[in-house]
Structure formats: C-alpha cells, structure tokens
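Report on the following structure.
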Amino acid sequence: MATIRNLKIKTSTCKRIVKELHSYEKEVEREAAKTADMKDKGADPYDLKQQENVLGESRMMIPDCHKRLESALADLKSTLAELEETDEKEGPEIEDAKKTVADVEKQFPTEDA
C-alpha cells in the first residue's frame with residue numbers, strides 16, 4: 001500500500017540522484033580540464049596517469065547515476081499511480097512528486113518516454 005510518506009521518500013530520492021548526477025557531470029568537466037592542463041604543462045607521467053584514473057572513475061559514475069535515476073523514477077511513478085488509484089489525487093506531496101517526475105523526464109528523456 002502506497003502512502004504519502006513513501007511518496008515523499010521516493011520524491012526526495014529522485015531529487016538527490018539528479019543533484020548527484022549534476023555534481024558528477026561538473027566533476028568530469030573539472031577533472032578533464034585539469035588533465036588537459038597537466039598534459040599541456042608536461043606533467044610527470046605518473047601524476048598524469050593518476051589524474052586520468054580519477055577522470056575515468058568520475059566518468060564511470062554518470063551511467064551508474066542514470067541507471068539509479070531511471071529506477072527511482074519508475075518507483076516514484078508507480079507509487080504516484082497507486083496513490084491516485086486510492087483517490088488521493090491532491091496535496092502538496094503529490095504535486096511535488098508530479099513536478100519532480102516532469103522535471104526529470106524533461107532533463108533526462110528515457111527510452112520509454
């Protein structure tokens with residue numbers, strides 16, 4: 001049985017993952033610039049290799065965040081649908097959840113959307 005509390009949790013989860021994804025994207029940009037700068041300045045090969053590893057790890061997190069976001073979004077949609085079936089169609093939590101779903105789908109279009 002879906003509850004408003006579960007809906008709030010799933011909404012917050014989606015928001016947190018979106019924030020995390022943006023953070024990783026910024027980190028990749030920052031680390032890529034740092035790596036390019038190190039290459040231009042002729043940095044020590046060991047340091048350059050370590051920096052490339054850092055950049056690679058940051059890049060690996062983006063697809064992981066996308067998968068988690070798709071899963072969290074699916075959970076949120078199903079919880080929202082369950083609540084609407086039980087005639088709870090209004091309220092600040094439901095509006096927030098609908099807004100979050102719309103925002104996530106607009107920013108990150110999925111294959112099924």
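Note: Cβ is positioned from N, Cα and C throughout, glycine not excepted.
As given in Swiss-Prot:
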MUTAGEN   R16 to A  No effect on beta-tubulin binding
MUTAGEN   Y24 to F  Slight decrease of beta-tubulin binding
MUTAGEN   Y24 to A  Loss of beta-tubulin binding
MUTAGEN   E25 to A  No effect on beta-tubulin binding; when associated with A-26
MUTAGEN   E29 to A  Decreased beta-tubulin binding; when associated with A-30
MUTAGEN   R30 to A  Decreased beta-tubulin binding; when associated with A-29
MUTAGEN   D64 to A  Decreased beta-tubulin binding
MUTAGEN   C65 to A  Increased beta-tubulin binding
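Positions of the features from Swiss-Prot, shown on the structure.
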residue : record               : Cβ within 10 Å
R16     : mutagenesis position : 13
Y24     : mutagenesis position : 17
E25     : mutagenesis position : 15
E29     : mutagenesis position : 11
R30     : mutagenesis position : 12
D64     : mutagenesis position : 12
C65     : mutagenesis position : 19
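Across the fold, the C-alpha of Y24 (mutagenesis position) and the C-alpha of D64 (mutagenesis position) stand 11 Å from each other.
C65 (mutagenesis position) has E25 as its nearest neighbour among the mutagenesis positions E25, E29, R30, going by CA to CA distance. Recorded residues D64 (mutagenesis position) and R16 (mutagenesis position) have their alpha carbons 14 Å apart, per Cα-Cα distance.
Straight-line distance linking the Cα atoms of E29 (mutagenesis position) and R16 (mutagenesis position), rounded to a whole number, equals 20 Å.
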